[in-house]
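In what follows, a structure is listed as C-alpha cells, so that the remarks can point back to it.
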Amino acid sequence: MSIQTSDPNETSDLKSLSLIAAHSHITGLGLDENLQPRPTSEGMVGQLQARRAAGVILKMVQNGTIAGRAVLVAGPPSTGKTALAMGVSQSLGKDVPFTAIAGSEIFSLELSKTEALTQAFRKSIGIKIKEETELIEGEVVEIQIDRSITGGHKQGKLTIKTTDMETIYELGNKMIDGLTKEKVLAGDVISIDKASGKITKLGRSFARSRDYDAMGADTRFVQCPEGELQKRKTVVHTVSLHEIDVINSRTQGFLALFTGDTGEIRSEVRDQINTKVAEWKEEGKAEIVPGVLFIDEVHMLDIECFSFINRALEDEFAPIVMMATNRGVSKTRGTNYKSPHGLPLDLLDRSIIITTKSYNEQEIKTILSIRAQEEEVELSSDALDLLTKTGVETSLRYSSNLISVAQQIAMKRKNNTVEVEDVKRAYLLFLDSARSVKYVQENESQYIDDQGNVQISIAKSADPDAMDTTE
C-alpha cells in the first residue's frame, strides 16, 4: 500500500471558511422612513405590499405597546416568507428578542409540546432590568505593589485622580491581580466597579500623549475625568423571561443556559417569576420588551398546539407571533377536517394575514444577482439570463442552488467567471423537482411502491457467445 505524502516545500492557500446561509444577504425590510418599500433594498426584492405590511408590524413591536398579536404570512413556496421574517429580525436590532423555530421542532421526546412552546414564548419576551452601581473612575497616577520574598501575600497602593481630587487606595490580592491582568500603567484612565471589583481600561490620558513610549495603533486617548472619584451609574441588563426561568429552576443555575439541558420548568416557578417581574415593573426597576416569535411551517403543528397558542396569545406576557405556511386548504393535523392554510378557524380569526405572491422574471434576476454577489461568484450576463430562465421555469431555490455548483464546474476549467456552458452542465447533472417527478413516473416499475412491491426485470442477452443456462 502506497502512502501519499505532501511536499513540505509546497505551499497551500488556506481559505477561511465562510458559511453562507439561504438568507444571509438580507439586512432589513428595505423600507424608508415613511414605511414605503424600495423596489430593491437591504437584500429584499419585490413583495412591496407584504413588506409594507411587515413594516407596520415592525413599528408595533418597536413601540412595545402592543403584544399578543398573531400574524400569518401565507403564500406559495419560494415567495420569500422566511425572508420577510428575517428582514423583521434584522430591523429589530439586538435589544428586541426574536425567536425563530420550525413547526416540527416542538415534537421532542425530552419535552412536551406545550413546554417547548412555552419556552419559545418566554424566550421572545425581554426584560430590561435597571441597576445602579458605584464606580471609581479616574486617571492612575502611581501603582505601588509590594511582593514578599516567599511569594505569599501581596500588598499595594493605587493613587488615582480626577481634575478636582486625588486619592490613595489600599489594594488587596484580587485587585492587584486584576490590575496586572489589564496591564494598567500610570497615565491610564480606568473604571472600577465597587461591587464586583471589575476593572475596565477606558484609554490613555491626553496628558501622557507626548510621552516617549511605544504605543499600539489601537491606543485611545481620553480626557481625565472631572468631579468626584466615586460615581453612581445606571446599568441596563436585557434578559429574556426564559433565562430567568432557567436560573431559578435548577440547582446548577445559570450553567443550564450553556448546556441547554433545561428540562421541564415547573409552572409554580414561572408564576413566582411573573409576580416578581410585575413588582419590578411597578417599582420602575424593570421594563418589559415584547419581542417576536416566528414559527415557520406552522401547518406542522397539531390541534393541541393551536389550542395552546390561542390561550397563550391572551396571556399578560405574550409576544407578537409570526407564522408562515405554504399550504392552501388542507387538513389540520390531529383532526379529520380541512381548513384554510391548515390552521383552525378560531386561530385564523385571531390572525392578521399577509400574503406573498410569486416573483416575476425581473425580480428573480435581481435576487439571483444578489445571491451571486453574496456567494462571491462572478456570473456572465448570459449565464445570469439562463439562470433566470431556469428560475422562472422551475423554482427560485433550484436556480439559486445552481450558482455555487456552476462555480465549481467553472473552477475545474480554471475559469473564475461562470459561463453559459457551466450552468448547462450543472442543469444536466442535477435534476429539478419537475424532471425528477417525470423520471420517477417513467421508471415507476423499478421503484419500490407503498405496498413494498418492485418489479425486477432482467433482459435476456442476444449475444450468441452468452452462456446457456437452460437444461
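Backbone N, Cα and C define each Cβ position, glycine as well.
At each noted position, the model has the original residue.
All protein chains considered, the CB of Lys81 (mutagenesis position) has 26 other CB atoms within 10 Å. Summarising the annotation, Swiss-Prot assigns ATP binding site to Gly75, Pro76, Pro77, Ser78, Thr79, Gly80, Lys81, Thr82.
Here the residue is the original one, while Swiss-Prot reports the published mutagenesis Gly80 to Ala with the comment Growth defect at 37 degrees Celsius. Taking Cβ-Cβ distances under 8 Å and a sequence gap of 6 or more within the same chain, the neighbours of Gly80 (mutagenesis position) are Met44, Gly46, Gln47, Ala50, Thr356, Tyr359.
Record note (Swiss-Prot), mutagenesis Lys81 to Arg: Growth defect at 37 degrees Celsius. The unchanged residue is displayed.
The annotation that Swiss-Prot gives for the mutagenesis experiment Lys81 to Ala reads: Defect in snoRNA accumulation. Growth defect at 37 degrees Celsius.
Note: the Cα of Gly75 (ATP binding site) and the Cα of Lys81 (mutagenesis position) are spaced 7 Å from each other. Under the DSSP three-state reduction, Lys81 (mutagenesis position) is assigned to helix. Within 10 Å of the C-beta of Gly75 (ATP binding site) there are 19 other C-beta atoms, taking all protein chains into account. In sequence order, Asn326, Thr356 are the residues of the same chain, not among Gly75, Pro76, Pro77, Ser78, Thr79, Gly80, Lys81, Thr82, whose CB sits within 8 A of the CB centroid for the ATP site.
Listed in sequence order, the residues of the same chain lying 6 or more apart from Pro76 (ATP binding site) and placing their CB within less than 8 Å of its CB are Asn326, Thr356, Ser358. Counting only residues at least six positions away in the same chain, the Cβ atoms of Asn326, Ser395, Arg397 sit under 8 Å from the Cβ of Pro77 (ATP binding site).
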